[in-house]
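Shown next, in structure tokens, is the structure this report addresses.
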Amino acid sequence: MALQRTLSIIKPDAVSKNVIGEILTRFEKAGLRVVAAKMVQLSEREAGGFYAEHKERPFFKDLVSFMTSGPVVVQVLEGEDAIAKNRELMGATDPKKADAGTIRADFAVSIDENAVHGSDSEASAAREIAYFFAATEVCERIR
């Protein structure tokens, strides 16, 4: 097992349902520590830049529109195999295919409004964390 960091975003649909605390509790109960967090209202430029890898995909415009429709909570999670653990907690991208008890099965309504985002690899995690946080904003959690 390896100590990792991963980026997690609680998306506008979950923020508007007021389930931020419930989602964070799931991360912590699974052994993940929040080492950076903030609520932000993304601009079109910020959302478009974050999801730039999808720019040529047909859903890109709708994704940017959704991600700017309300505030999001962006956090860095740290723990043993944090990337895989977070993705397991999130569940399948399509909440209809997500296992019962996962974040998306419990809080998402559609593949478009699917409650959370999580990094899919160490390279993505490093890039995504740097997109939202300066190194000085990520705290060491020794205790």
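These residue numbers are counts, starting from 1, taken along the chain as shown.
Cβ coordinates come from backbone N, Cα and C, glycine included.
Nope, none of those substitutions made it into this model, it's the original residues.
Bear in mind that the values here come from a model prediction, so they are computed numbers and not experimental data.
According to Swiss-Prot, the protein has these features:
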type	residues	note
BINDING	Lys11, Phe59, Arg87, Thr93, Arg104, Asn114	ATP binding site
MUTAGEN	Glu56 to Asp	No change in autophosphorylation. Strong decrease in alginate production
MUTAGEN	Ser69 to Cys	Decrease in autophosphorylation. Strong decrease in alginate production
MUTAGEN	His117 to Gln	Lack of autophosphorylation and of kinase activity. Strong decrease in alginate production
ACT_SITE	His117	active site, pros-phosphohistidine intermediate
MUTAGEN	Ala125 to Arg	Lack of autophosphorylation and of kinase activity. Strong decrease in alginate production
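Features as recorded by Swiss-Prot, highlighted on the structure.
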residue : record               : contacts (Cβ under 8 Å, 6+ apart)
Lys11   : ATP binding site     : Phe66, Met67, Val72, Glu113, Asn114, Ala115, Val116, His117
Glu56   : mutagenesis position : none
Phe59   : ATP binding site     : Asp112
Ser69   : mutagenesis position : Pro12
Arg87   : ATP binding site     : Gly118, Asp120
Thr93   : ATP binding site     : Arg104, Ile111, Asn114
Ala125  : mutagenesis position : Gln4, Arg5, Thr6, Leu7, Ile83, Ser119
Residue with minimal Cβ packing [other Cβ atoms within 10 Å] among the recorded positions Arg104, His117: His117
Taking residues Lys11, Phe59, Arg87, Thr93, Arg104, Asn114, which bind ATP in the record, the widest Cα spacing (Å, whole number): 21
Cβ packing number for Asn114 (ATP binding site), 10 Å threshold: 23
DSSP-derived class (H/G/I helix, E/B strand, else coil) of His117 (mutagenesis position): strand
